[in-house]
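Comments concern the structure below.
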Amino acid sequence: MNKTFKYIVLLALACFVGKANAQELKTEVFSLLNLDYPGLEKVKALHQEGKDADAAKALLDYYRARTNVKTPDINLKKVTIGKDEQKMADEALQHTFFAHKGYQPSFNYGEDIDWRYWPVKDNELRWQLHRHKWFTPMGKAYRVSGDEKYAVEWTKQYIDWIKKNPLVKVDKKEYEMTGDNQLKGDVENARFAWRPLEVSNRLQDQTSQFQLFLPSPSFTPEFLTEFLVNYHKHAIHILGIYSAQGNHLLFEAQRMIYAGAFFPEFKEAAAWRKSGIDIMNREINVQVYNDGGQFELDPHYHLAAINIFCKALNIADLYGFRNEFPQEYLDTIEKMIVFYANVSFPDYTNPCFSDAKLTNKKEMLKNYRNWSKMFPKNQFIKYLATDGKEGALPEYLSKGFLKSGFFVFRNSWGTDATQMVVKAGPKAFWHCQPDNGTFELWFNGKNLFPDSGSYVYAGEGEVMEQRNWHRQTCVHNTVTLNNKNLDQTESVTKLWQPEGNVQILVTENPSYKNLKHRRSVFFVDNSYFVIVDEMVGSQKGSINLHYQMPKGEIANSREDMTFVTQFEEGSNMKLQCFGPEGMTMKKEPGWCSTAYRKRYKRMNVSFNVKKDSEDAVRYITVICPIKNSADAPKLSAKFKNKTFNENGLEVEVKVNGKKQSLNYKL
């Protein structure tokens, strides 16, 4: 009797689990579709006769026969899969899900998938789980191998996700973790599973997954109705809860265009598409300054914004509604590309200011090739797209983007260039760090002053500590008061002179209450830099001038405040700081991050002065890029104007005895 009872319980449990994952015919799908859409005549007739199961079969037949709808993301005639994607697909069969590339090896989410499992309290890990990055590789694996196991598992996981992640009412601010951290149950889960950005991710990617798995026997009429009802719920959700601003809003709008274009059978499809187009046309004027800089002042998200705007155009070209984007929209994208090309280094990499990640040449060549198709007359873009084989470089070398606050000093466009990129712009948004005045410096094939980067975004405990460390003003190449973060980030350009033997940038930031920072940068004879920092105001405390050193052996001296890299011949530098009497130098361990959860150790340096009066604290730093450290020049520098002058500056610098007077008047 006991064994029989046990068997009945197990059988009931098996039936319950089977039913939980079973595909159900969702008849509400017919009320969501425009059954008068061309090709749906049979579906409409069967539905009106009350034969919804047959209508669902006819609907599946319609989608399998549909040829006029596709996306630019996948070519069904030439599906290929790489080694990494194959691994993602195979691991997903065992519920080991590739949620985030920063957390490898991937975590396993259990035989009975626990979509709420959060092994490391990093918000990105939990959010990005719900982007289902392994679904498209599973689809590719299915198409390449023909093995039904991928389709079977995909449909199971898709239904399982729907069942375990209900859309419940969540206050909008909760999606960005700015509200109540005590939320429980479905509400706590929904802030991750149904954040608009993740929803938009699924909206876009499921158009590819739909195409990849559509021929499978596992893609049943019942599953089709589940899929379409869920997809519709996604679009309606975003429509009512778009993010307020920034790159999230752009992603969501662009993906709503995808949804409306790929599933024109939905009654609201045209409204979805229009919603996305209207936002894109509006936000390109809101988020992009007239110099081409994106208002988050982060090279990574600037690049993302370019590609979002381009993706919207690509889908418009595919479906014939390019005329809904004005010429001004294209002109702005072109300016954004020119901006990005200018602030990038000769090897196609980018400064890692703010939350930027390091790109690579292969990735950027692909981008420039795509952009060159869109702007075939732009010779600069063509030059970069062809790695210099075609097109032409601009006639200028140094270039300033005054509204965005990015300034580039360069003496060449080649890899042998000396190039400094300075970031000193207006107040920006979440991804921007309080680092006004910072810079990166490239010389002859090497970045000698890489930014500290970001490492992680947000989360709990250690994750937030790591985030906050990389965001600090004091781990950038700029000046602080008592090593504290800047109170204000609203730099104003006082002078930009990008031509001649002495090129000059003068930028000023309010920084702290009663203490402003004026930074003057001189690029002398296309060979070395003189940076003058003046901290002006009644505020008292410790003034700290920070420099983040490159990785490797660096000889240094407290006596004369010098640092000379000891790298192999090709790219080295000497830095020497000249400050007030009593200035001290401090060396600390630092970090440099170029990708999410990847970083390496290096040395941070600060030159510290006690400010105990209203007199300005002033520094002169000379940075000489040199090929061989043995050739480090002898340096000296002094102020010619004895006190801070609101309207000008004059300093005298000697390099190996050669005197150079540097000055300006405002």
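Including glycine, each Cβ sits where the backbone N, Cα and C put it.
Here the original residues are kept at every noted site.
Annotated in Swiss-Prot:
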- Tyr301: active site, proton acceptor (ACT_SITE)
- Cys352 to Ala: Does not affect much catalytic activity (MUTAGEN)
- Cys474 to Ala: Impaired catalytic activity (MUTAGEN)
- Cys577 to Ala: Does not affect much catalytic activity (MUTAGEN)
- Cys624 to Ala: Impaired catalytic activity (MUTAGEN)
Cys352 (mutagenesis position) to Cys624 (mutagenesis position), Cα to Cα, whole Å, comes out at 22
Per DSSP (three-state), Cys577 (mutagenesis position) is strand
Cα nearest Cys577 (mutagenesis position) among recorded positions (Tyr301, Cys474, Cys624) -> Cys624
Cβ neighbour count (10 Å, all chains) around Cys577 (mutagenesis position) is 23
Note: in the chain of Cys474 (mutagenesis position), residues six or more apart in sequence with C-beta under 8 angstroms of its C-beta are Thr480, Asn483, Lys484, Asn485, Asn544, His546, Asn604, Ser606
Note: in the chain of Tyr301 (active site, proton acceptor), residues six or more apart in sequence with C-beta under 8 angstroms of its C-beta are Gly246, Asn247, Gln294, Ser354, Asp355, Ala356, His431
Other C-beta atoms within 10 angstroms of the C-beta of Cys624 (mutagenesis position) total 22
Reading the DSSP string in three states, the entry for Cys624 (mutagenesis position) is strand
Around the Cβ of Cys352 (mutagenesis position), other Cβ atoms found within 10 Å total 25
